[in-house]
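In what follows, a structure is listed as structure tokens, so that the remarks can point back to it.
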Amino acid sequence: MICASKITMLGLLVMCTLGGVLGKVDIRQTTANKAFMETMRADGYEVVHPFQIRDKNERIGIDTRNYFLKAQEHYSHVTIVIRSNQLGRLKLVLERNNFIFLNQTAFHKLDADGERVIQNRVENCYYQGTVGGEESSFVALSSCNGLRGVISFANGTTFGIWPLDGGDRNSRRHPHILYKSEWSQEAKCGSSMAHAVGQRRMKKHVHKHRSHHHEHNKKRDVSKRTKYVEVALIADYEFMKARGLHDLDAISYMLESLNIADSMLSRDLNIRLSAVYVELWTDVQRIDLWEDIERTLSGVVDYASGHIYHIQKDASILFTAGSFANQEVSNAAIRSICTARSAVIVKGVEQFATHWNGELLAQSIGHLLGLEHDTTACSCEPSPECVMRQQPGRVGGGGGSPFSWQFSKCSVARMHGIWQDGNIQCLLNKPFQVSELRECGNGVVDGSEECDCGSRENCQDPCCDPLTCTLRPHAQCAAHHKCCHRCELRKAGDTCRSSKSPCDVAEQCDGKSGDCPPDGHLIDGTVCGTDGQCWRGNCSDSHQQCQKLWGREARVAEPVCFEQNTKGAEYANCGQRQADGTYHPCQIEDTRCGTLHCHSGSITPIDSSLKAFTFHFTENSHQIQCKSIASAAVGLTSDGTNCASGRVCVAGSCVEMSSVSSATACPTNNLALLCSGHGHCTTTARCVCFNGWSGVACDIRSNSSTYQGSMGFGEEGSGGSSQKSSERKTIMIPHLNIGTTLETATLFAILLGFGVFLLLCLVCLMLCYRRRSVVEIPKPSDEKDEESPDRQIKFGNMPSYREEKRKRKSNKKIYGALNRITEADERDSTSLRSRDSAGGSQQLVDRRNGAPVVVGGIRDPYAGEHIYAESSSNHLTRQFRGINSDGSYPLRSFGSWRSSAPISPASSSGQLTDVSTATTPLRLNKIGKFLKTLQSDDESPSPFSDHQSFTTGIGIGARLEQMQFGGGGDEELSAVEADHDVGSNTESSRGCEEPMDPGSWDSPTLVNGASSSSTSNNYNFRQSPSLFSDPFKLEMTNSMHN
């Protein structure tokens, strides 16, 4: 009865509409019409006659084929008008979907005869558009055999359109059924059960896939670029049986569903779907259909990997008519796009309403990309339901659930983060461009290529062979790798990608691969800035946003300013509509995410081209200033800004953080805290430890750390798990290191540098010391000229000191005093030698005529020199001036006297000045008294001038020698004691014990036994042996003799 009443009503409507034109056609008896009408409610549809408007408002039929060009080519742009009693006049502005499939798309059918190519040409008659250009409406339909598709509005009201059999499709009066669409059965998504498994699987594939692409497709904002998902459509045997094994009907159903899903994804996510392969099973079921949809999905993955592996695709989609447990109608592997596990299974829930399958397909593609189900906090105003809902179909409560074609703001925010992470670079190429890319020499590394430096003529990579696109034998990596230097892998720890913001982290090479690790950042919600938090690797801080707009003194305005956003005015709103340019008023809970209001700062914006508003009002006797920018691009509060506890702003809405940011499981030893509560977690599941903590899970106390918190980072309280590999390493954030703790490598470098500095200082000191130690005192010029290279030094008979040693042992006290005298004597000798060297250019002067005295052709270097310490023999000689000589001038010598200049007898009374004899050891008991005598004589020296005084001096020397060796040991002891009392230790203080009688020196002792009566002119006198050995005197004596 119900069916009969429906058919009767349908017949009445059709007859009233068509009149006598179609009165002869009994559309109630058509099998297709009867099957469709059985699914309609009596009051939920109406018959309409759509028509097409072409140029110059010409009204034609609904056939969109362009017969002027090709019979099977449809117009790119069409406009369909539908007059409805309920909706009024609907003007559908449509554009052909040129990406749904291409000429290269292969349509295959598998039957008992094997695999065959479907010969019938598939027409592209699939359109997308809006109602009257209103962006808040949704239209997707096909026009191959009448109009068949969906028309939806922003409030969730959805209508389906279906063509009736009969009549002329080229006429303007072809009947269609316009009906209100709602879900008629329970339907759930099965992907939630596979979420955890799929996510773990995806993490293993992300880095492997990116290692081939992310170095060339560098991280960049691709949210505005169109992405293309190439899919392989498979219709299993159960699905084909439900459609009577009609090839074109099955293909049309799948393409209509794909067209609707493509329209949803392209509007909000800028993703296009394209069928690159279509396969129909018309003989047997090639995979097992289990009640467990997850197990069935595994069979789809195995089939796609084993049978259609040669098809270059991003995902495989199976349409089936099988039934699964728990009313599950779809399933997909979470975040598996561009991998071998990228597969979707969709049940054909409605035979005539393809838009329900289109919604399921769009949701499944979202799961492949990484989108999760929306929570109750996510909305897509004004539509009550969003695409990523967990339960698409619900029955009860006065009707079914509405059709959803909008993605929530949570899903849009998640997808934007996925694009920023750069994990889906495979979607940037257009369909069928893979064959062009996957060839050696195009400069892009793809497939099994190890490198690709372009053509042989243009290759600049010394590590890559341009002919085979493989590494050269000596190379470990290629030049395009971030962790490669001169064809060798960079050592572990080298930074290959620096941080770009306070919420970003620097990646380091691992020393095993030339690829830089995946780009990661601190997880969303990490505190940063003045009052901000991390969002997609950047710090979202309203204070900093105000400072960028109004200057450094600007701050966020009072909360009352944000309440103005509910007005939807130009200066206070939650966004601008693209269709008519009007502004969205904010909901009360979203006011903080609308127009950003600031106060203070400059009067006008820093960017003078921006249109700004400033208004003041008083509240509770308090003056409040609100400054805003009338530009949605820069005037709205930035995404990721904290708007409430655990909530963030996304596209003008305040949503829960957990609904827009995927949870990341970082290693920890406390399940309640990420990174053990001592660090921050990154999107790559690694920990950045606080100062004083280290280890994979930041659970080890240490004196140093790779992180010192800046930017006001606080500890997170969200949970996490520790089910991560021990291979994870604590990484470093260089720009956040503002403390005093240094790295071990830094300390080692400082220590090494300090050691090198000390070594250089030591070398410099050694060089300076060596230079100073080799300085030689130059000899006087006259000594250099007079010295003969053949000169020999003769020492003669050296005295024996054995007796002296014996005496030293017997009386150490005496010899101790003598040693002190010896040291003083050596110092005086050194001083005398220096004076002699300095006066080497002086000459002996004859007092009689002032002429210099030359002895043996050599000028005496000591003639006329002032005597610093005169010997006792010379002092006594001056007392006996009556002694005559044989006419020779006595010359001062050390150890002997000689004369070479004749002196006349008349001059015997003259005096010879500045002449000294060698020192002779004297009795020491009268040293003090003799010292006073020498001092008085030094002040008024008296020269002797005759030979007699000269000979007398000789006698004195002999007598002094006799006195020295003739005295007893007691006298020597008393002399030493006297010397000790006086305190003198110089040669000038060595005097005689008492004055001696000059008459006792009549017979001087001559050298070599010569008698005193000898008349020889050259006298060589032997000086008495001294108690002290003076090598300087010995050297000078020999030089004088020679």
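Note that Cβ sites are derived from N, Cα and C of the backbone, with glycine treated the same way.
As recorded in Swiss-Prot, the features of this protein are as follows:
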- GLY149 to Arg: In ju161; axon guidance defects (MUTAGEN)
- 227-431: domain 'Peptidase M12B' (DOMAIN)
- 437-524: domain 'Disintegrin' (DOMAIN)
- ASP461 to Asn: In ay64; sex myoblast migration defects (MUTAGEN)
- LEU471 to Pro: In ay46; sex myoblast migration defects (MUTAGEN)
- CYS477 to Tyr: In ay17; sex myoblast migration defects (MUTAGEN)
- ASP504 to Asn: In ju160; axon guidance defects (MUTAGEN)
- CYS509 to Tyr: In ju159; axon guidance defects (MUTAGEN)
- ALA557 to Thr: In e541; uncoordinated movement (MUTAGEN)
- GLY594 to Glu: In ju157; axon guidance defects (MUTAGEN)
- 662-699: domain 'EGF-like' (DOMAIN)
- CYS687 to Ser: In ay44; sex myoblast migration defects (MUTAGEN)
- PRO902 to Leu: In ay48; sex myoblast migration defects (MUTAGEN)
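Structure coloured by features recorded in Swiss-Prot.
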residue	record	DSSP (3 states)
GLY149	mutagenesis position	strand
ASP461	mutagenesis position	coil
LEU471	mutagenesis position	strand
CYS477	mutagenesis position	coil
ASP504	mutagenesis position	strand
CYS509	mutagenesis position	coil
ALA557	mutagenesis position	coil
GLY594	mutagenesis position	coil
CYS687	mutagenesis position	strand
(message) Using DSSP, what is the helix/strand/coil residue split across the domain 'EGF-like' (662-699)?
(response) 4 helix, 9 strand, 25 coil
(message) Can you tell me how many other Cβ atoms are located within 10 Å of the Cβ belonging to GLY594 (mutagenesis position)?
(response) 32
(request) Round to the nearest Å and give the CA-to-CA distance linking ASP504 (mutagenesis position) with ALA557 (mutagenesis position). (result) 29
(request) Tell me the Cβ contacts of GLY149 (mutagenesis position) under 8 Å, same chain only and six or more apart in sequence, or just say none. (result) TYR127, VAL139, ALA140, LEU141, SER142, GLY160, ILE161, GLU256, ASN259, ILE260, THR354, HIS355
(request) Return the residue, from the listed mutagenesis positions LEU471, CYS477, CYS509, ALA557, CYS687, with the maximum count of other C-beta atoms within 10 angstroms of its C-beta. (result) CYS687
(message) Return only the integer: C-alpha distance in Å from CYS687 (mutagenesis position) to CYS509 (mutagenesis position).
(response) 17
(request) Report, in whole Å, the straight Cα-to-Cα distance of ALA557 (mutagenesis position) from ASP461 (mutagenesis position). (result) 56
(request) Give the number of CB atoms, excluding that of ASP504 (mutagenesis position) itself, located within 10 Å of its CB. (result) 21
(request) Sorry to bug you, but what's the C-alpha spacing from GLY594 (mutagenesis position) to ALA557 (mutagenesis position), rounded to the closest Å? (result) 13
(message) Please report the Cα separation of LEU471 (mutagenesis position) and CYS477 (mutagenesis position) in Å, rounded to an integer.
(response) 7
(request) State the Cα to Cα distance, in Å, between CYS477 (mutagenesis position) and CYS509 (mutagenesis position), rounded to an integer. (result) 13
